[in-house]
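Engineer: Checked Swiss-Prot, it gives:
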- 66-117: domain 'bHLH' (DOMAIN)
- Phe86 to Pro: Abrogates transcriptional repression of MYOD1 (MUTAGEN)
Amino acid sequence: MEEGSSSPVSPVDSLGTSEEELERQPKRFGRKRRYSKKSSEDGSPTPGKRGKKGSPSAQSFEELQSQRILANVRERQRTQSLNEAFAALRKIIPTLPSDKLSKIQTLKLAARYIDFLYQVLQSDEMDNKMTSCSYVAHERLSYAYSVWRMEGAWSMSASH
């Protein structure tokens, strides 16, 4: 019986704390130690610094909060700008009425459209047909592109 009360393997120490609670405590204390090292340069707290530590941490929290708010505003503006750019790109690219393109599909389709236009220009240069880009020419290009796309060129590139 004496052996059971002095056993170092006991899950409860002399203060009545379980091993699980003891495992949690060093982690809790570890955080405090790391925080205190940041607040003092040499690791030893001084009475003057301890009194001032409360207000800078509150000010730091407010600063961090305002920085986070500003970052959120910037991110919202960036996202809005990106969405507007995609909307403009979707207006330029000829699409089918049933198309509801994601951003990646829009980019892939735009790249394919640019390639298509390049091929059209190359074939025009070979034929020495330098025509102006009128409304009718634009409509013909859109139609030709839609036909080209329906033939499977887009479906093959969408899988990549």
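In case you wondered, yes, glycine gets a Cβ from its N, Cα and C as well.
Original residues fill every noted site, and no substitution is shown.
Walk me through the surroundings of each of these features.
Structural biologist: The average pLDDT computed for the domain 'bHLH' (66-117) is 92.
Around the Cβ of Phe86 (mutagenesis position), the number of neighbouring Cβ atoms within 10 Å comes to 16.
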